[in-house]
Amino acid sequence: MSDPLHVTFVCTGNICRSPMAEKMFAQQLRHRGLGDAVRVTSAGTGNWHVGSCADERAAGVLRAHGYPTDHRAAQVGTEHLAADLLVALDRNHARLLRQLGVEAARVRMLRSFDPRSGTHALDVEDPYYGDHSDFEEVFAVIESALPGLHDWVDERLARNGPS
């Protein structure tokens, strides 16, 4: 049995955007029967919130949409940098990951998976200083991009063969 495919989401503090994406994507994969085939993690580029729960507003939006909320913030480390795919929530995160030595082919912007993002900026705006509606907007942006990420996973799993 081969190791599971590893996808990690990266934002600034790992308490808002990346844990939302992680929880949403991981649950969707479990519902598709791929929970053992794909490992989903998240991390922040900074260490300010290491060990903290997700922001209560992020957790509230996840809970309202039926997603789990258990989370402990982490800073990007060796485990995350070794992921098959590192999904950056904004351009600064992508740049930092490349500066840390991650090959450009393994770094993607989350919104690049949403074909409807078109002319919109690829950044997912940080809702930290916003209100509930900003967190709902982040949820909607993530939700729109995840089908494309599922397609990426399906293609990788098909190419790599069954685990």
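Cβ from N, Cα, C; glycine included.
All chains included, 29 other C-beta atoms sit within 10 angstroms of the C-beta of C11 (mutagenesis position). Taken from Swiss-Prot, the feature active site, nucleophile covers C11, and the record attributes it to a curator's inference.
Non-local contacts of R17 (mutagenesis position) by the CB criterion (under 8 A, 6+ apart in sequence, same chain) comprise F9, C11, A58, L89, V124, D126, P127, V138, I142. The active site feature in Swiss-Prot is assigned to R17; the stated evidence is a curator's inference.
Take the CB of D126 (mutagenesis position) and look out to 10 A: across all protein chains shown you find 16 other CB atoms. The active site, proton donor annotation in Swiss-Prot covers D126.
While the structure shown retains the original residue, Swiss-Prot records the mutagenesis experiment C11 to S with this note: Loss of phosphatase activity. Under DSSP, C11 (mutagenesis position) is assigned to a strand (E or B) in the three-state scheme.
Less than 8 angstroms from the CB of T12 (mutagenesis position) sit G44, T45, G46, H93, D126, Y128, each of them six or more residues away in the same chain. Under its mutagenesis annotations, Swiss-Prot gives T12 to A the following note: Strong decrease in phosphatase activity.
Secondary structure from DSSP puts C16 (mutagenesis position) in coil. Cβ environment of C16 (mutagenesis position): A54, D55, R57, A58, D126, P127, Y128, F135, V138 lie under 8 Å away, each six or more residues apart in the same chain. Recorded in Swiss-Prot as a mutagenesis result, C16 to A carries the remark: Does not affect nitrosylation. 80% decrease in phosphatase activity.
What Swiss-Prot says about the mutagenesis result for R17 to A is this: Loss of phosphatase activity. Inhibits its dephosphorylation activity on human VPS33B. 36-fold decrease in catalytic efficiency toward pNPP at pH 7.0.
Here the residue is the original one, while Swiss-Prot reports the published mutagenesis T41 to A with the comment Slight decrease in phosphatase activity. Less than 8 angstroms from the CB of T41 (mutagenesis position) sit H6, V7, T8, F9, E22, A74, E79, H80, A83, each of them six or more residues away in the same chain. According to its DSSP assignment, T41 (mutagenesis position) is in a strand.
Around T45 (mutagenesis position), a 10 Å sphere centred on its CB holds 21 further CB atoms from the protein chains shown. What Swiss-Prot says about the mutagenesis result for T45 to A is this: Slight decrease in phosphatase activity.
While the structure shown retains the original residue, Swiss-Prot records the mutagenesis experiment C53 to A with this note: Lack of nitrosylation. Does not affect phosphatase activity. The number of other CB atoms found within 10 A of the CB of C53 (mutagenesis position), across every protein chain shown, is 15.
Look at D126 (mutagenesis position): DSSP puts it in coil. The annotation that Swiss-Prot gives for the mutagenesis experiment D126 to N reads: 11-fold decrease in catalytic efficiency toward pNPP at pH 7.0.
Of all Cβ atoms in the protein chains displayed, 16 besides its own lie within 10 Å of the Cβ of Y128 (mutagenesis position). What Swiss-Prot notes for the published mutagenesis of Y128 to A is this: Mutant can be phosphorylated. Lack of phosphorylation and loss of phosphatase activity; when associated with A-129.
Among the mutagenesis experiments that Swiss-Prot reports, Y128 to E is described with the note: Loss of phosphatase activity; when associated with E-129.
Listed in Swiss-Prot is the mutagenesis experiment A140 to E, annotated as follows: No longer binds to ubiquitin. Abolishes the Jnk- and p38-dependent production of TNF and IL-1-beta in macrophages. Also abolishes the PtpA-mediated inhibition of phagosome acidification. Note: A140 (mutagenesis position) has no non-local neighbours, i.e. no same-chain residues 6+ apart with C-beta under 8 A of its own C-beta.
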